[in-house]
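Per Swiss-Prot, the feature domain 'BAR' maps to 1-226. According to Swiss-Prot, the domain 'PH' annotation covers 265-360. The domain 'Arf-GAP' annotation in Swiss-Prot covers 405-527. In Swiss-Prot, a mutagenesis experiment is listed as ARG448 to Gln, annotated with the note Loss of catalytic activity. No loss of accumulation of coat proteins on internal membranes upon overexpression of Acap1.
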Amino acid sequence: MTVKLDFEECLKDSPRFRASIELVETEVSELETRLEKLLKLGSCLLESGQHYLAAGRAFVVGICDLARLGPPEPMMAECLEKFTVSLNHKLDSHAELLDATQHTLQQQIQTLVKEGLRGFREARRDFWRGAENLEAALTHNAEVPRRRVQEAEEAGTALRTARAGYRSRALDYALQVNVIEDKRKFDIMEFVLRLVEAQATYFQQGHEELNRLAQYRKELGTQLHNLVLNSARQKRDMEQRHVLLKQKELGGEEPEPSLKEGPSGLVMEGHLFKRASNAFKTWSRRWFTIQNNQLVYQKKYKDPVTVVVDDLRLCTVKLCPDSERRFCFEVVSTSKSCFLQADSERLLQLWVSAVQSSIASAFSQAHLENSPRGPGQVSGYHAPGSAATLACGGAARGRESGGVGQVAAQVQSVDGNAQCCDCREPAPEWASINLGVTLCIQCSGIHRSLGVHFSKVRSLTLDSWEPELVKLMCELGNVIINQIYEARVEAMAVKKPGPSCSRQEKEAWIHAKYVEKKFLTKLPEIRGRRGGRGPPRGHPPVPPKPPIRPHSGIVRSKSECPSDDMGSLHPGALLFQAAGHPPSLPTMADALAHGADVNWVNVGQGNATPLIRATAANSLLACEFLLQNGANVNQADSAGRGPLHHATILGHTGLACLFLKRGADLGARDTEGRDPLTIAMETTNADIVTLLRLAKMREAEAAQGQAGDETYLDIFRDFSLMASDDPEKLSRRSHDLHTL
């Protein structure tokens, strides 16, 4: 304990004691002033803190309001929710800090001012009152004359009483001064300590809250970076679009109505003037839409649509050249007619054409819905690899007979296909279309992870299937492919995984089987053991028509090498020979498994490829198999003729249709400067001419941004089905048309 006033000096009442008293009183007075100032500053701090809390909570509410603006965005909603919750937690911690600060001020500083200093002031007042009494007693005692004995005794008694009172009060004052000195130190240090502890708690809570969001903040930063990049790209695209539209506007070009093909039929939108049916015949501008086989209009977006024609099949459209206003046309239904006006002659023609096309589309759709299915339609048709000539205007819709379940039943009926090719799980519902095998769902996922250069996976029940692809799957199958890829499994004593094996075991097996090809044997051994394969189980191919000229460079359909010598060929040559007449799909699969280049060039045969050789053999399945395994549909021979040229020269309509679906180049010319259409016209093959012209028309429409007609796809579907199910009929048809 610090002793500011010595008790001995206090009893002596020396000048040193009085000087100490004055110094202590000055210090205590200064302490009181500063403590009162600190209390005022603390009040201001607490008041400002409360204002900060109120403003912070209002700010958080404002952030929450941003999430309610516009359509909901999951990413922004999650971000705002997480951060507003975090901000609220921080504000709660700040409120706790303010409460702790206020409590500390009241408990330490305010108590010190009100209680500690009050006792000091009372002791000081008593001390100085005793000092004054002592001073008066001393003065009176000193002034009493010697002759006044009685008065002198009374003065002495009063002096002793005053001195005793003074000393008692002086000791009390000294004690109070010493106590207040220590209390000042303790209370101030405790106040600061509690304040710092409250601050530490506040910042620790904030640190924990930030740590809780650390991972999310990192992920959000990455997402925002990607969003900024995408936004920059979109901004650049919009600026380019803006420049183009501005140039178009400066060029005086009029805006075109929106024209597109959707799931509900042909759709066209744009502004037209409509003549009222009242007596005034007023004209008003409205937004018209052709959709769902209806013609409707509305004034504002929120207004309900008004139906002009409920069913486009029950109306017609005609021009109004006699009308007083220009660019008018009339839509006439069974119950009423509607006069409409476009902004220009070109827009008039577009609208009339759109209405006519919509009427035709409505009739076509009704016909397709009511028409019975043909018995030969065993599968859906979908051309995932179609060229631009077929792909524009939407993907081809599948044509199915009895549903895609019939495809699964047909493929699974092949010997060995009722079980998964790799793990023997029953009833597989997936397939690898370039390998020709069926797979369970787990093995199909592993095959998909290998990449399409190893395996192209398709569902037997969920996807649409081309008829030629279904026949290809039935021609190959698990037994044949496993004879190739598992030829040495027994000799190597390798255990094949079963249905109950883990995914890791199946994945290791599939990787070793198809990627590393550990179980393949040498070509001569495979050929000797399996003995090759005769003609496919489909219809025998029709003998090819002779080429246009003897030096045309067409690959001869007759095999140049005896079958006994095929085992000695390298894989590319083996693939080439196996694609000839009659093609052997197992041998082709064998060659591809041993690394044959699907686009291998036979220099001795005029740079012909296996696909060109299969074309000469008129084998739809061989061509489909090669295309599924990456054959180039536009690779030409030394005469500059690709597969489409050869199919056209030989009159193989089904193959020409297949190559067009797979993106064959319509404008490719041979060394004589002839494209496929020129050759087809020279050979007077009407079917191929029709296909080529339809493809060219579709290509031209796609270049102009127009949606195509379903007629194109219907014709290609019909030719595909005919080539797959009845190739002899297609050949006779081509021959009959050729001889007319």
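Note that Cβ sites are derived from N, Cα and C of the backbone, with glycine treated the same way.
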**Message:** For ARG448 (mutagenesis position), which of the three DSSP-derived states applies: helix, strand, or coil?
**Reply:** helix
**Item:** the domain 'PH' (265-360), counted residue by residue under DSSP: helix, strand, coil
**Value:** 19 helix, 45 strand, 32 coil
**Message:** I'd like the per-state residue tally for the domain 'Arf-GAP' (405-527) from DSSP, helix first, then strand, then coil.
**Reply:** 57 helix, 11 strand, 55 coil
